[in-house]
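Contents: one structure, followed by commentary.
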Amino acid sequence: MLTEQQRRELDWEKTDGLMPVIVQHAVSGEVLMLGYMNPEALDKTLESGKVTFFSRTKQRLWTKGETSGNFLNVVSIAPDCDNDTLLVLANPIGPTCHKGTSSCFGDTAHQWLFLYQLEQLLAERKSADPETSYTAKLYASGTKRIAQKVGEEGVETALAATVHDRFELTNEASDLMYHLLVLLQDQGLDLTTVIENLRKRHQ
């Protein structure tokens, strides 16, 4: 989040009291929308944890999702080098655009976003009927069975690589990724946790 010093250094005069705000998906990096904040909108955003803009058409504070329920939950806020633009990393609840797309800039989603969406779907499957969902059936079978599937798919992936079968390798790697994501969800972990750990190792 913004530090007190960063807030004091924001150049509101340069932006005539309305600062451009770029909102980016905290996980996928997809640019979701552009809005404007005045000091009051920034204060409310920091207090509520939900992105709030100053609407130039309505001439009032406007919390994204206040009508639709598609809120933008704030992860972090950072100023640019000139202190006249803000970058907000957020986790969206539902589509960001009123047209139903994830981004107000159309279908610009990075391929990595699909993994996040798949992860969300797998989390929802925890409460699904095991009779109607393979994923729910996996969860119901317990951690040992899920871990066994990860092991099996790992071996099959390795075997496909040893015979240089790229088609089969792609299929087996997909199965491995799927079951690994299920195992992470089963253990209360997610891709973000793994990515952060990889970043620490890379430093």
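Using N, Cα and C of the backbone, Cβ positions are placed for all residues, glycine too.
Taken residue by residue with DSSP, Gln5 (variant position) is part of a helix. Neighbour count (other Cβ atoms within 10 Å of the Cβ, all protein chains): 7 for Gln5 (variant position). The note that Swiss-Prot attaches to the natural variant Gln5 to Leu is: In strain: F719.
Same-chain residues at least 6 positions away in sequence with a Cβ under 8 Å from that of Leu46 (variant position) are, in sequence order, Met1, Leu2, Val74, Ile77. One natural variant named in Swiss-Prot is Leu46 to Ile, and its note says In strain: F719.
Quoted from Swiss-Prot, the note on natural variant His164 to Asn is: In strain: F719. Around the Cβ of His164 (variant position), a 10 Å sphere holds 8 further Cβ atoms from the protein chains shown.
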